[in-house]
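Chemist: Sharing the feature lines straight out of Swiss-Prot:
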MUTAGEN   His68 to Ala  Results in attenuation of L.pneumophila in amoeba
MUTAGEN   Asn77 to Ala  Does not significantly impede L.pneumophila replication within hMDMs
MUTAGEN   Tyr80 to Ala  Does not significantly impede L.pneumophila replication within hMDMs
MUTAGEN   Ser102 to Ala  Does not show attenuation
Amino acid sequence: MTRFIMLSFVTGYRKSISCNRFSRNVVSPYFFMRTIIMTRFERNFLINSLMFLETILSVDKKLDDAIHHFTQGQYENPRYQINSRITNADDWSKEDKLKFTSAIAEAIALVSEKYENPTSETTEQIQSARNILLDNYVPLLTANTDPENRLKSVRENSSQIRKELIAKLKDEVPYKSQFENPYVLFPFVAATVAVAATAASVLFGNKP
């Protein structure tokens, strides 16, 4: 499951959705999130992807690396910006759109790469989870963002969405004791706990 495949997937779907129903005038956009039906695998995939997204957007070096990986140096190429999914994309600067797009692609790639030699069934599940994240959650992640600090708003939206996804996943798990270890169902996140802890110190600091 290579990063190249991931980039092809993201750029190939850039025109597939209209974000009008997630505009700033919509009341409580998280209502749509609660109505999205998904499997436990897909929910787990999203939780891990959002954790990576928050970390990448919180650490300058990781964001720079994400931009480099995603664009392969082609910083001005508009096909690398998933504008059709970003809420009120016309109001975003090119720089913010590029940063967000690179970060979300890197996050999905990092989670996808954890599945070594996936079966055809797993590949389909990964593809489905990616579709849900890009089609349904990117508009939510980018809704009601501060024009002066888009990425901070995205991180805050991501944190809220992730908490709701975790709460929903807990409801689906028959044995609550499994959650005594908060990372037991999210093994990919566990590998980034140290990085996330560092990122937390700058999450609401001077980071753009």
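Start at 1 and count along the chain as shown; that gives each residue its number.
Quick reminder: no glycine exception, Cβ is built from N, Cα and C everywhere.
In terms of burial and nearby residues, how do these features look in this structure?
Modeler: DSSP assigns His68 (mutagenesis position) to a helical segment in the three-state reduction. If you take the C-beta of His68 (mutagenesis position) and look for same-chain residues 6 or more apart in sequence within under 8 angstroms, you find none.
Taking all protein chains in view, 26 other C-beta atoms sit within 10 angstroms of the C-beta of Ser102 (mutagenesis position).
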